[in-house]
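Structure record follows, encoded as structure tokens.
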Amino acid sequence: MPFQAVLSALLSALTLCVGKFPIYTIPDKLGPWSPIDIHHLSCPNNIVVEDEGCTTLTVFSYMELKVGYITTIKVNGFTCTGVVTEAETYTNFVGYVTTTFKRKHFRPSPSACRDAYSWKTAGDPRYEESLHNPYPDSHWLRTVTTTKESVLIISPSVADMDAYDKTLYSKIFLNGKCSGVSQVSPFCSTNHDYTIWMPENPNPGVSCDIFTTSKGKKATKDGKLCGFVDERGLYKSLKGACKLKLCGISGMRLMDGSWVSIQNHDEAKWCSPDQLVNIHDFHSDEVEHLIAEELVKKREECLDALESIMTTKSISFRRLSHLRKLVPGFGKAYTIINKTLMEADAHYKSIREWTDVIPSKGCLMAGGRCYPHHNGVFFNGIILSPDGHVLIPEMQSAMLQQHIELLESSVIPLMHPLADPSTIFKKDDGAEDFVEVHLPDVQKQISGIDLGLPEWKRYFLIGVSALAFLALMIFIAACCRRVKRKKRAKPNPVELIRKVSVTSQSGRPIPSWESYKVETGGQS
């Protein structure tokens, strides 16, 4: 990509062009003019910035974006939901057993989720066993509650990572995003109170595989870093660069929108939120290749124009336009004054809008002012038309304009439009439909005697039973008393015979037979 350095130089203006790309170069310092011979004409070197004076080169390694890097960085993960399964068993008076299963939630710990995920991915039977219902137990006239805690793993669950701050985005995250996963906080909260999200790899930074390591040479002047020569041998300036972290790695965003992992440029400030990094894809590489061919063609056109000037010993404004320097820095400017070829030292700057060059009709902004013309002639082929308009004979090629439009459109969005806050899970106490789980560590709780009735019915039955029992006791006591009384009133058969009373002849009752005999014997 030989044009990458040219584009970098084009964008290394003395004034910061935030998020914009230059379309032309104009001298900000110009003069004085002096006559020259046509043999002093030369085509400018547009490959490097000549005014930085960075001559000390030191070999170093750096990282840059991979070719083919796309905006969306996918991070594979899984959701982990904690579920408590209760097996409630009641055995009634006749031994009939009733078992009821209930499921509730709990918030699982990250370590338990990581272990369960490892079991599931490794095919360990412990994971499937942990999902089984607890084995119920029973006791006569008692309610036995057996609980089992489980964690349900659902995978894959893919999130999108923002390369700028490593923020994760997904519809299931709380508020649609997660500030990132680290050793301190190894999970992300979700819209479900009892579900957490964790990356498949404990170190999610490995998902940010967008960099490649390259070797180059640092260019310094008096110990101060002012640029570097990349792996392709192209010089890139750090003028106008700003500091920017990608996937947690510190680096510099150059003015052409590219990014390199250079960190020791002390004068640079942090990039503003709208200064994004250009996508380095195959399309832009293809366009850059075509632009490089276009620049070679421009160089050949300049040499052809120069050869034509030398051969014909004549010059025109159009031919002078080929000699303009296309990148910021020191160069030459040429004009024709009173039919004399003139040359001046110039320092070129890049401009991003044509209004920066022609702010009003008839005004060519150069050197910080409306530059005066000589009989309708400015310099570098720029002239004044008869109706008073400034005419610039050349602009950047259509191919370069296409590349500029591509760079302006191919930027990484600061936030990914994937968060959908309308998706919320239920938050009731029962387990949702997506949960089918129940886990280890069985706990048994045996209640007291329970007839399986509601509380008021139970107290009512106890009261009725107490009254019935009291009535039964009273009835039994009454029966016993009556039986005892009957036994006491009934005489002995022998005594009954002895106690039979008779009536004497005199009419008086005789209590016994013996008395009767005595009485009758005396009378005789």
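The backbone N, Cα and C atoms fix where each Cβ goes, and this holds for glycine too.
Variant annotation in Swiss-Prot: ALA5 to Thr, described as In strain: Isolate Switzerland/G9337/1993; the structure shown retains the original residue.
Counting every protein chain shown, the number of other Cβ atoms lying within 10 Å of the Cβ of LYS148 (variant position) is 22. Variant annotation in Swiss-Prot: LYS148 to Gln, described as In strain: Isolate Holland/G9018/1987; the structure shown retains the original residue.
For ASP160 (variant position), the count of additional Cβ atoms within 10 Å of its Cβ stands at 19 [all protein chains shown]. Where Swiss-Prot documents ASP160 to Asn as a natural variant, the accompanying text is: In strain: Isolate Switzerland/G9337/1993.
The annotation that Swiss-Prot gives for the naturally occurring variant SER321 to Thr reads: In strain: Isolate England/RV628/1996. Secondary structure at SER321 (variant position), as computed by DSSP, is helix.
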Distance, LYS148 (variant position) to SER321 (variant position) (CA atoms, angstrom):
84
Where ASP160 (variant position) and LYS148 (variant position) are concerned, what is their Cα separation in Å, rounded?
35
Just how many other Cβ atoms lie inside 10 Å of the Cβ on SER321 (variant position)?
18
